[in-house]
Amino acid sequence: MDEKLLKTIAESKYLVALTGAGVSAESGIPTFRGKDGLWNRYRPEELANPQAFAKDPEKVWKWYAWRMEKVFNAQPNKAHQAFAELERLGVLKCLITQNVDDLHERAGSRNVIHLHGSLRVVRCTSCNNSFEVESAPKIPPLPKCDKCGSLLRPGVVWFGEMLPPDVLDRAMREVERADVIIVAGTSAVVQPAASLPLIVKQRGGAIIEINPDETPLTPIADYSLRGKAGEVMDELVRHVRKALS
């Protein structure tokens, strides 16, 4: 393990992380853009946008119920556990994720920002009542709001929708404080998440990229570690723990 990399992490004043679908892929949750990605079997425009939901809510809900079932049955992997350990060590201050599962939290991470919402949450299309669910709904029937009776929808951000302003503001505040960012398992193409590491870089901070493949972020990353997030993060945290002891 690169000693300079370990020093960068151990001596960081405010380290944050940005994680994407590649982190949860090792838990059996399909990615969207990998070779075996979810979008290879389904057209995203058919399923993950407001128009598709308005046109055929049952079809969209069936797909999301299937995804929710996968998430609820999945277990955190070595990457999730490693990020939680970095937080326990006092090194990682905040974890920003593009993932809509709760595997970071179940691994023990506490300060997590979900940019794209969560499959654990459903919300009303009319009154905005939202609540957490413990299991995937059985479709049909379509789930209805217990307050106003309107149709419920998954609590995620769809294509064509804006990120909740408070969530994006919080993420921006975190990266503006950061002197190091670990970017793991993300294709670095989905905005505005892809711009977050650039803010750290522009402010003189370091980017540590972890990905099996090169991404648009690779040319400007200070460190690019090739491999699966679970394997790389597990080894990285073991070395960081030693460096801190």
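Residue 1 is the first one shown; counting continues down the chain.
Cβ from N, Cα, C; glycine included.
Around the Cβ of His116 (mutagenesis position), a 10 Å sphere holds 20 further Cβ atoms from the protein chains shown. The active site, proton acceptor annotation in Swiss-Prot covers His116, and the record cites sequence analysis as its basis.
Under the heading substrate binding site, Swiss-Prot lists Tyr64, Arg67, citing sequence analysis as support. Summarising the environment of Arg67 (substrate binding site), the number of other Cβ atoms within 10 Å of its Cβ, over all protein chains shown, is 20. Reduced to three states, the DSSP call for Arg67 (substrate binding site) is helix.
Within 10 Å of the Cβ of Cys145 (Zn(2+) binding site) there are 20 other Cβ atoms, across all protein chains. Sequence annotations record features per position, and here Swiss-Prot assigns Zn(2+) binding site to Cys124, Cys127, Cys145, Cys148.
Per Swiss-Prot, domain 'Deacetylase sirtuin-type' is recorded for 1-243, and the stated evidence type is sequence analysis.
According to its DSSP assignment, Ser24 (mutagenesis position) is helical. Record note (Swiss-Prot) on the mutagenesis of Ser24 to Ala: Reduces activity 6-fold. Reduces affinity for NAD 10-fold.
Here Swiss-Prot notes a mutagenesis experiment, Arg33 to Ala, with the remark: Reduces activity by 20%.
Experimental mutagenesis is annotated in Swiss-Prot for Glu45 to Ala, with the remark: No effect.
The local packing around His80 (mutagenesis position), expressed as other Cβ atoms within 10 Å of its Cβ over all shown chains, amounts to 31. Annotation of the published mutagenesis His80 to Asn in Swiss-Prot: Slightly reduces affinity for NAD; the original residue is retained in the structure shown.
DSSP classifies Asp101 (mutagenesis position) as coil under the three-state reduction. Around Asp101 (mutagenesis position), the same-chain residues at least 6 positions away in sequence with a Cβ under 8 Å from its Cβ are Ser24, Ser27, Ile29, Val71, Ala74, Ser118, Leu119. Among the mutagenesis results in Swiss-Prot, Asp101 to Asn has the note: Reduces activity 80-fold. Reduces affinity for NAD 10-fold. The residue drawn here is the original one.
For the mutagenesis result His116 to Asp or Asn, the note given in Swiss-Prot is Reduces activity 30-fold.
According to DSSP, Phe159 (mutagenesis position) sits in a coil region rather than a helix or strand. Annotation of the published mutagenesis Phe159 to Ala in Swiss-Prot: Reduces activity 20-fold; the original residue is retained in the structure shown.
Recorded in Swiss-Prot as a mutagenesis result, Met162 to Pro carries the remark: Change in substrate affinity; when associated with Y-191 and M-216. For Met162 (mutagenesis position), no same-chain residue lying six or more positions away in sequence has a CB closer than 8 A to its CB.
Per Swiss-Prot, mutagenesis Gln191 to Tyr is noted as: Change in substrate affinity; when associated with P-162 and M-216. In the shown protein chains, 9 other C-beta atoms lie within 10 A of the C-beta of Gln191 (mutagenesis position). The secondary structure of Gln191 (mutagenesis position), as reduced to three states from DSSP, is coil rather than helix or strand.
Quoted from Swiss-Prot, the note on mutagenesis experiment Pro216 to Met is: Change in substrate affinity; when associated with P-162 and Y-191. Secondary structure at Pro216 (mutagenesis position), taken from DSSP and collapsed to helix, strand or coil, is coil.
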Separation of alpha carbons, Arg67 (substrate binding site) and Cys148 (Zn(2+) binding site) (Å):
26
Hey, for the Zn(2+) site built from Cys124, Cys127, Cys145, Cys148, who else sits with CB inside 8 A of the CB center?
Thr125, Ser126, Asn128, Asn129, Asp146, Lys147, Gly149, Ser150, Leu152
Check the DSSP secondary structure of Cys127 (Zn(2+) binding site), expressed as helix, strand or coil.
coil
Summarise the model confidence on the domain 'Deacetylase sirtuin-type' (1-243) as a single mean pLDDT, whole number.
94
DSSP-derived class (H/G/I helix, E/B strand, else coil) of His80 (mutagenesis position):
helix
